Amino acid sequence: MVFTQAPAEIMGHLRIRSLLARQCLAEFLGVFVLMLLTQGAVAQAVTSGETKGNFFTMFLAGSLAVTIAIYVGGNVSGAHLNPAFSLAMCIVGRLPWVKLPIYILVQLLSAFCASGATYVLYHDALQNYTGGNLTVTGPKETASIFATYPAPYLSLNNGFLDQVLGTGMLIVGLLAILDRRNKGVPAGLEPVVVGMLILALGLSMGANCGIPLNPARDLGPRLFTYVAGWGPEVFSAGNGWWWVPVVAPLVGATVGTATYQLLVALHHPEGPEPAQDLVSAQHKASELETPASAQMLECKL
């Protein structure tokens, strides 16, 4: 009897009671899954000379990765996976502003770590493809496996607009999916529909710079490549492109949130919502599981 109870007791000691800590762990794992699968698809295509992957397979893998990542952490952290979406959730009141920098830090750290995992996984393939010469530009460049870079014709102004518009479309779509006063999505299928949204964006807006739309997805891997052997050119390439996929998605998230709220959400009839959205349900469940003292601490945070 003692032996059968031991695993349960151990699990009880390991269980984390803090809501914020659980959210951080779930967000870290979700971003890690997203990045490893997305970068793996790109690495497979690039290092094989596109004999084992292409433009379509990269975006398909990325959309499926988003779906899986949301299932991983959706009911714990909300599976934001993206500082731009976290910002949108703060704007609409679904995430406390005080948690925004914490979410962003976790997302950046996870993207950095996932890039390291991708590098280790494809280390031999990278060495074979490049001959040990890791470059940011040129016919054998491999930096784009990890971070995004603009097409040769793309100006910074057009690239900035690309990211504002693309992220705005992303946020409009996500808010519509989560809006129970609108058409809505059957419970549990939200991740699938979000994956379809990502695929549509990739296939329609991916040519200019690969639709980063996510500051953590771009900056975390870029920092990794800087320290892993690609050097400072990861920041100077594309006329100093690096800041565009960091700043523009945040602008796009603000624009997209304001657009959906002003044109759709604000005009719903007054009254209770038909059903709780994924994030609200998660918070309610967390409150029921969290002791009163922990809830007080959460409020202070």
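Cβ coordinates are placed from backbone N, Cα and C, and glycine is handled just like the others.
Sequence unchanged from the original; the noted substitutions are absent.
Straight from Swiss-Prot, the features:
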type    : residues            : note
MUTAGEN : Glu27 to Gln        : Loss of glycerol channel activity
MUTAGEN : Gly73 to Phe        : Loss of glycerol channel activity
MUTAGEN : Gly73 to Ala        : Increased glycerol channel activity at acidic pH
MUTAGEN : Ser77 to Ala or Asp : Decreased glycerol channel activity
MUTAGEN : His80 to Ala        : Loss of glycerol channel activity
MUTAGEN : Phe85 to Ala        : Decreased glycerol channel activity
MUTAGEN : Asn133 to Gln       : Abolishes N-glycosylation
Count of other CB atoms lying within 10 Å of the CB belonging to Glu27 (mutagenesis position): 29
Those residues of the chain, 6+ apart, with a Cβ under 8 Å from that of His80 (mutagenesis position): Glu27, Ser86, Met89, Leu95, Tyr103, Gln107
Asn133 (mutagenesis position) and Gly73 (mutagenesis position), Cα-Cα, nearest whole angstrom: 37
Integer Cα-Cα distance in angstrom, Asn133 (mutagenesis position) to Phe85 (mutagenesis position): 36
Rounded distance in angstrom between the Cα atoms of Ser77 (mutagenesis position) and Phe85 (mutagenesis position): 12
Cβ neighbours within the same chain of Phe85 (mutagenesis position) - under 8 Å, at least six residues apart: Leu170, Ile171, Leu174, Ala253
Three-state secondary structure, His80 (mutagenesis position) (per DSSP): coil
Mutagenesis positions listed as Ser77, Asn133, least Cβ neighbours within 10 Å: Asn133
Neighbour tally for Gly73 (mutagenesis position), based on other Cβ positions within 10 Å of its Cβ: 24
Where Asn133 (mutagenesis position) sits in the secondary structure, as DSSP reduces it to three classes: coil
